[in-house]
Amino acid sequence: MDTYHFLPSRDLEHASSYTPRPDSPETRHEPDPDRSKTNRRPIKIVSSVLLSTLILSFVIFLLVNPNVQQVVRKKVSKNSNGEDRNKASKSPEMLGPPSRGVSQGVSEKSFRQATAEPSYPWTNDMLSWQRTSFHFQPQENWMNDPNGPLFHMGWYHLFYQYNPDSAIWGNITWGHAISRDLINWLHLPFAMQPDQWYDINGVWTGSATVLPDGKIVMLYTGDTDDLVQVQNLAYPANLSDPLLLDWIKYPDNPVMFPPPGIGSTDFRDPTTAWIGRDGKWRITIGSKVNKTGISLMYKTTDFITYELLDNLLHAVPGTGMWECVDFYPVSVTGSNGLDTSVNGPGVKHVLKSSLDDDRHDYYALGTYDPINDKWTPDNPELDVGIGLRLDYGKYYASKTFYDQDKERRLLWGWIGETDSESADLLKGWASVQSIPRTVVFDKKTGTNILQWPVKEVESLRSRSYEIDDVELKPGSLVPLKISSAAQLDIVASFEVDEEAFKGTYEADASYNCTASEGAAGRGILGPFGILVLADDPLSELTPVYFYIAKGVDGNAKTYFCADQSRSSTASDVDKEVYGSDVPVLHGESLSMRLLVDHSIVESFAQGGRTVITSRVYPTRAIYSAARVFLFNNATGVSVTASVKAWQMASATLKPFPFDQL
């Protein structure tokens, strides 16, 4: 068994304003006051401190009372034998444990209802159809953030936030799965459970750091019995085990407490560490001061004792709480990914934050100063939280890691549900992970990254369909003869009639995807694109489309949008229009790629410059009734479209076959 010699048992140096209760168990290791003073560092940006949010005793009661946690669940997904698990209905009950809310550092789920009775009469067939076939998800229950992804001894490892008891948030445990190819997965036993005072209310989000000698360090946030967010250390019990089945929590956890000036519920989600020129490791942790989102900086040599730096890595006023911060380098000249510690000429750094206030992931490109441990955005107008988003749809708490096996940086993201919690309870599961994406610097624009599905997903492609140079006149609709449209990989390009475009002097210069009428709103130069998950009478449809706006100066701006407003006849689902503008360079065709997997549509424009993830819950356009159409709803321009589509096989997701070892 491997031992971690860099993890000696000793007192911790805590820069903390938090002190455990006097009646805490003897197993707790309280900070040494003298040592604590040594590392107390004032944060220069802090002029005033918000008091911690009041934690209601009623919430605590609900969380710990097992009787209350028994919530009606009527599961309709299939078991491993293909049998329907839904045998009988139960009368609606009041929901037990509430969703993780602002008091615990995370916003409520959208469309939360007071009872388990859905407002729409979902059938078993409808709910069963919603389960994806080639996206990662547990066999049942709730999942959220991806955690600590890494590659070890031939296996990709994914850990994730998981509730083993219900399809709603609670009792957060680290699920664990492995894969050879990032597509087909084997479920393993839980990696870590909430069983210590420092994580009894949840083993929250964390990151893995693979050291130069191959050792693995896992830092994660624990929610203590006092509902205080602290950082903890864990490591594999046996590094020679390719499955990494057993994890040891460091005996002297926590290794970091909320520092002075930081609220006890505003300190979470440590990043992967990177090593500086001084030989010390750095990590950053998201937080806030008033309405300013910040990224705290720490140094360590052994991952046990930490020095809080005077300066912040970065801060952006008005962005609120930063969580799930990610920080990594990208090459501006090469096509490979970079290890997190790489810096120097030809390198830019991506800083990404998940904003708790609006539940979106924002990123910016910039320069990292390793001497002063400061990051500066290339364009302050596109700073973190006010500029570019990783994904303009339902996508949150994303996490990258460096795949040393294939020299690429890979991105995971949590795709939550946008139906009601009561519907989630009926189907017995909630949330999936995105298809992993490669991340590279866009050398053509120099202003953004490119995200693209990993090549391994193409192994699921089967029967193909291709159509070239189809003219779409204004107002036209062309069905594509695809027999099964619930699992598709679609690549399409569009050419706008050049003469008509040049003859248009002004067209919807103030267009905005989210404030528009969606694909039904007709303009001179758009919308045009693809309808997926549509039925023949078009009573349900999900358009993904381009829309070109042109100002009086002749400059055009292209938008990429996904319209959910008519995606379902159900009333208790999200029906927003998502999207944003997408850079289109001179000579480029308009291009999109869509991954359709039942209730998920992941859409990529212009090679991944703009990405949108949609959750849709059709009631009619399901199974054999699902169709695909090309459309052009513009009033003043014809479009020529070419499409290639593949039906996608289902990925394998099953328990690891321990009985075959």
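Cβ coordinates come from backbone N, Cα and C, glycine included.
The shown structure was predicted, so the numbers you read here are calculated from the model rather than taken from an experiment.
Swiss-Prot lists ASP145 with the feature active site, giving sequence analysis as the kind of evidence. Long-range Cβ contacts of ASP145 (active site) within its own chain (separation 6+, distance under 8 Å): TYR160, GLN161, THR205, CYS324, TYR396, ALA397, LYS399, TRP414.
The substrate binding site annotation in Swiss-Prot covers TRP142, MET143, ASN144, ASP145, GLN161, TRP169, TRP204, THR205, ARG268, ASP269, GLU323, ASP356, and the record cites similarity to another entry as its basis.
Variant annotation in Swiss-Prot: ARG21 to Leu, described as In class 3; the structure shown retains the original residue.
Quoted from Swiss-Prot, the note attached to the natural variant SER52 to Ala states: In class 3.
According to Swiss-Prot, the natural variant LEU56 to Phe carries the annotation: In class 3.
According to Swiss-Prot, the natural variant VAL210 to Ile carries the annotation: In class 2 and class 3. Using a 10 Å Cβ-Cβ cutoff, VAL210 (variant position) registers 19 neighbours.
ARG277 (variant position) carries neither a helix nor a strand DSSP state and counts as coil. The note that Swiss-Prot attaches to the natural variant ARG277 to Pro is: In class 2 and class 3.
One natural variant named in Swiss-Prot is GLY334 to Val, and its note says In class 2. Just so you know, the Cβ of GLY334 (variant position) picks up 14 other Cβ atoms within 10 Å once every protein chain is counted.
For ASP468 (variant position), the Cβ neighbour count at a 10 Å cut-off comes to 10, with all displayed protein chains included. Following the DSSP three-state reduction, the secondary structure of ASP468 (variant position) is strand. Per Swiss-Prot, natural variant ASP468 to Asn is noted as: In class 2 and class 3.
Looking at Swiss-Prot, you'll find the natural variant GLY503 to Arg noted as follows: In class 2. Taking Cβ-Cβ distances under 8 Å and a sequence separation of 6 or more, GLY503 (variant position) has no neighbours in its chain. Mapped onto three states, the DSSP output places GLY503 (variant position) in coil.
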Legend entry - Chain-internal residues, separated by at least six, CB under 8 A from TRP204 (substrate binding site): GLN161, ILE172, TYR220, THR221, GLY222, ASP223, GLN229, ARG268, ASP269
Inset, instruction - Among ASN144, ARG277, GLU323, GLY334, these being the recorded positions, pick the one whose CA is nearest to that of VAL210 (variant position). - result: ARG277
Legend entry - recorded positions listed as ARG268, ARG277, least Cβ neighbours within 10 Å: ARG277
Legend entry - substrate binding residues TRP142, MET143, ASN144, ASP145, GLN161, TRP169, TRP204, THR205, ARG268, ASP269, GLU323, ASP356: largest Cα-Cα distance, in Å and rounded to whole number: 20
Inset, instruction - Compare the C-alpha of TRP142 (substrate binding site) with the C-alpha of each of the variant positions ARG277, GLY334, ASP468, and give the closest one. - result: GLY334
Inset, instruction - To the nearest whole angstrom, state the Cα distance for the pair ASN144 (substrate binding site) and ASP468 (variant position). - result: 40
Legend entry - Residue pair ASP468 (variant position), GLU323 (substrate binding site) - Cα distance, angstrom, rounded: 45
Legend entry - DSSP-derived class (H/G/I helix, E/B strand, else coil) of GLY334 (variant position): coil
